[in-house]
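Chemist: What Swiss-Prot says about the mutagenesis result for LYS80 to Arg is this: Does not change interaction with XRCC5 and XRCC6. Loss of nuclear stress bodies localization. Decreased nuclear stress bodies localization. Loss of DNA-binding and transcriptional activities upon heat shock. One entry in Swiss-Prot concerns the mutagenesis experiment SER123 to Ala. Its note says: No effect on binding HSE nor on transcriptional activity. In Swiss-Prot, the entry for mutagenesis LYS150 to Arg states: No effect on sumoylation. The structure shown retains the original residue. LEU189 to Glu appears in Swiss-Prot as a published mutagenesis result, with the remark: Leads to constitutive homotrimerization, DNA-binding and transactivation activities at 20 degrees Celsius. Decreased DNA-binding activity at 37 degrees Celsius.
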Amino acid sequence: MDLPVGPGAAGPSNVPAFLTKLWTLVSDPDTDALICWSPSGNSFHVFDQGQFAKEVLPKYFKHNNMASFVRQLNMYGFRKVVHIEQGGLVKPERDDTEFQHPCFLRGQEQLLENIKRKVTSVSTLKSEDIKIRQDSVTKLLTDVQLMKGKQECMDSKLLAMKHENEALWREVASLRQKHAQQQKVVNKLIQFLISLVQSNRILGVKRKIPLMLNDSGSAHSMPKYSRQFSLEHVHGSGPYSAPSPAYSSSSLYAPDAVASSGPIISDITELAPASPMASPGGSIDERPLSSSPLVRVKEEPPSPPQSPRVEEASPGRPSSVDTLLSPTALIDSILRESEPAPASVTALTDARGHTDTEGRPPSPPPTSTPEKCLSVACLDKNELSDHLDAMDSNLDNLQTMLSSHGFSVDTSALLDLFSPSVTVPDMSLPDLDSSLASIQELLSPQEPPRPPEAENSSPDSGKQLVHYTAQPLFLLDPGSVDTGSNDLPVLFELGEGSYFSEGDGFAEDPTISLLTGSEPPKAKDPTVS
């Protein structure tokens, strides 16, 4: 309940009621014990806020809340004055609160008009600040549209690059798959070609077989790929012929069939009547082998290292004629001497006893005149042994060089090469002839190239088994075999081969023709028309 303001405290009518009541309350001397002016008159003090709220506030206001009174003072701009002694932690002995306002002064009531209540004023923006210029908006929209277009262009480019990247990855995967498959096929082809080269060169077979030229007590080892042959008589008559059953190849290597001083090749041909003459080199051993056909083995002492000689003996003349004989001359002499009569042909029969002959007329029976003997002198055993050792060393070096590359043949890989897993379009391979030639050139740098005629002439080229044993060559009586046989003697085959060329190496070393593994082209029989 508001108390009536005294006549001295009457103020202008535009002063708020709160300020008028506050002026009267502060100026009332009855309430100086609780509220009064400061000594300077610029502020007022409130003592004992609790008692002031209970006793004084209800008389002038409708409430007795000190907090509401302080809040109204703040609304009109009054500020609380804080002294130094009141700002510490120690509570002051007297509860004293001082408020001041620049226009609330003692004795100057007219200044109350200047005290205004604070109004929560929101700063009103000016219209020119709120209004945005149209050109700025247009420019902003243009920039936004431009940025949007650039973004769409970048998105399209990124999408195109993404598609291209996916296509490239798919192509890379396809190429990798094709490359792996092609590499697999190439590896299989290389392994297959290497296996062919290895089979042609007889790689991986290392033999250390004694020559057994001097050892007649031990039998030679049988060849790995041997077939049972038999030499059968056609004519049983003759000074050296004896009926005997067909013998196999095992009898050829019997210990008693090898002379103590080395094997001697002898040939018996039909000639005109001539008297035999003793040869100065030795005597003829006419011992027939057990179960063997007509064979003559001549024992002679080792000859000096020179070309073989032919000893032509006649019993009517005491002198002997020694002439240098090359294998070509020997074959030519045999061919010339066999012109009057059909040439001697070896009839080969297998283990079952079948003889391969043609329907040709047999040769006339041999006459009772003495026969002319042509014998090839024994080669020097040391020279032949050195030659075989050199060839063995060369083969070992070649095998070591080829094995150092670490080639391995996988049979399963070779079987998979022709399996249905590899389709026909995938087998588009390069030229196999050039690849095989290049691989052979790389694998065998030390081997001289052979002429193509020698390779094509042999049906079993590349499948021969080299056998380092000294085997005697047996030449049969021309009268004891059929002239219509398909197989010619060994010396007839050597006459037309490429082994005896015009070079010095071939003329001086006739053992090459005896040790080679491939067969030369067979000579045509001059007696067969």
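Glycine is no exception: its Cβ is also placed from the backbone N, Cα and C atoms.
Just the original residues are modelled here, none of the noted substitutions.
In the displayed structure, how are the listed features positioned relative to their neighbours?
Modeler: In sequence order, VAL70, THR97, GLU98, PHE99 are the residues near LYS80 (mutagenesis position), counting only same-chain partners six or more apart with C-beta under 8 A. In this structure, LYS80 (mutagenesis position) is part of a beta strand by DSSP.
Of all the Cβ atoms in the protein chains shown, 10 others lie within 10 Å of the Cβ of LYS150 (mutagenesis position). DSSP gives LYS150 (mutagenesis position) a helix state.
Under the three-state DSSP scheme, LEU189 (mutagenesis position) falls in the helix class. All protein chains shown were included, and the count of other CB atoms within 10 Å of the CB of LEU189 (mutagenesis position) stands at 19.
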Chemist: For the C-alpha pair, I'd like the distance in angstrom between LEU189 (mutagenesis position) and LYS150 (mutagenesis position), rounded off.
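Modeler: That separation, Cα to Cα, works out to 57 Å.
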